[in-house]
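*Asks:* Here Swiss-Prot flags 61-125 as domain 'CSD'. Looking at Swiss-Prot, the entry for mutagenesis of Trp65 to Phe says: Decreased binding to C5-methylcytosine (m5C)-containing mRNAs. Decreased ability to discriminate between m5C-containing and unmethylated mRNAs. Here Swiss-Prot describes Trp65 to Ala as a published mutagenesis experiment; the accompanying note says: Abolished binding to C5-methylcytosine (m5C)-containing mRNAs. Per Swiss-Prot, mutagenesis Ser102 to Ala is noted as: Loss of phosphorylation by PKB/AKT1. Inhibits translocation to the nucleus and tumor cell growth. Here the residue is the original one, but Swiss-Prot notes a mutagenesis experiment at this spot, Lys301 to Ala: Abrogates unconventional secretion. Under its mutagenesis annotations, Swiss-Prot gives Lys304 to Ala the following note: Abrogates unconventional secretion.
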Amino acid sequence: MSSEAETQQPPAAPPAAPALSAADTKPGTTGSGAGSGGPGGLTSAAPAGGDKKVIATKVLGTVKWFNVRNGYGFINRNDTKEDVFVHQTAIKKNNPRKYLRSVGDGETVEFDVVEGEKGAEAANVTGPGGVPVQGSKYAADRNHYRRYPRRRGPPRNYQQNYQNSESGEKNEGSESAPEGQAQQRRPYRRRRFPPYYMRRPYGRRPQYSNPPVQGEVMEGADNQGAGEQGRPVRQNMYRGYRPRFRRGPPRQRQPREDGNEEDKENQGDETQGQQPPQRRYRRNFNYRRRRPENPKPQDGKETKAADPPAENSSAPEAEQGGAE
């Protein structure tokens with residue numbers, strides 16, 4: 001066993017020799033420091049405190065590059081144009097808004113040059129005049145500086161995108177804004193809900209946006225009673241069956257007005273282009289406001305007011321049916 005121990009000891013000596021040679025190559029090293037042995041040399045490098053020899057103080061330099069993830073880089077001294085190693089622990093005054101210690105590429109810094117394991121190292125790194133360094137643009141900011149702007153930003157963007165893409169009118173966009181706020185947290189449900197929400201405005205808006213179309217429906221339904229007037233409006237709100245109701249009333253008027261002349265037809269067309277749109281809009285407005293209270297008496301008033309234009313408007317349609 002003693003012979004084996006003796007054979008193991010000589011290999012242990014050569015690793016110490018390279019460490020000594022590496023230490024001898026450093027400028028400013030002494031033989032007494034190297035003679036402390038391999039383990040002593042490693043332990044002496046760990047403290048990284050006042051044991052390191054200071055070469056220069058308050059030296060200005062430009063950051064050559066700095067890796068934020070690994071936490072080290074190199075600074076090029078302005079006086080000697082020498083690259084000096086810098087570690088993140090050597091940064092004395094960091095940017096208060098940065099989460100990690102770092103220096104930006106191309107930034108001018110002020111530092112002290114000390115003797116390190118493999119050459120010159122930077123210590124007490126600050127900005128020019130002792131101000132905090134700017135830091136790398138790749139270093140993350142602190143939470144309290146980035147939390148609120150990033151949380152408040154997305155709701156506004158989602159509202160604008162939701163209004164521009166899915167709402168055709170400005171009023172509809174204002175109504176869908178609170179809905180977009182509720183939907184931003186669940187993006188996978190955005191495709192399901194907007195069609196349901198968009199049915200409401202399209203069911204209500206056509207009464208405002210397209211009064212003449214419903215005016216024709218109302219004129220056709222004036223002679224039929226209040227019960228038939230309510231049905232077309234309700235079906236238009238939910239399902240677009242407007243063409244069927246346009247065709248229905250003129251067929252019922254054909255036998256009544258076969259004796260009208262062509263001159264009256266032209267006059268009726270001109271009067272329809274001038275006066276009825278206003279009347280139709282007013283009728284729809286009154287009907288919409290007063291419908292839940294007492295629909296039947298208003299229907300009687302509307303039939304009296306609507307009889308003359310109804311005859312004129314149905315005349316060309318009646319003769320077209322006779323010609324067929």
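From the backbone N, Cα and C atoms, a Cβ is placed for every residue, glycine too.
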*Asks:* Rank the mutagenesis positions Trp65, Ser102 by the number of other Cβ atoms within 10 Å of each Cβ and report the first-ranked residue.
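*Replies:* The residue with the most neighbouring Cβ atoms within 10 Å is Ser102.
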*Asks:* Over the span of the domain 'CSD' (61-125), count residues by DSSP class, listing helix, strand and coil in order.
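*Replies:* DSSP classes over the domain 'CSD' (61-125) add up to 3 helix, 34 strand, 28 coil.
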*Asks:* So what's the average pLDDT for the domain 'CSD' (61-125)?
*Replies:* 91
*Asks:* May I ask for the distance between Trp65 (mutagenesis position) and Ser102 (mutagenesis position), taken between their Cα atoms and rounded to an integer number of Å?
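*Replies:* About 11 Å separate the Cα atoms of these two residues.
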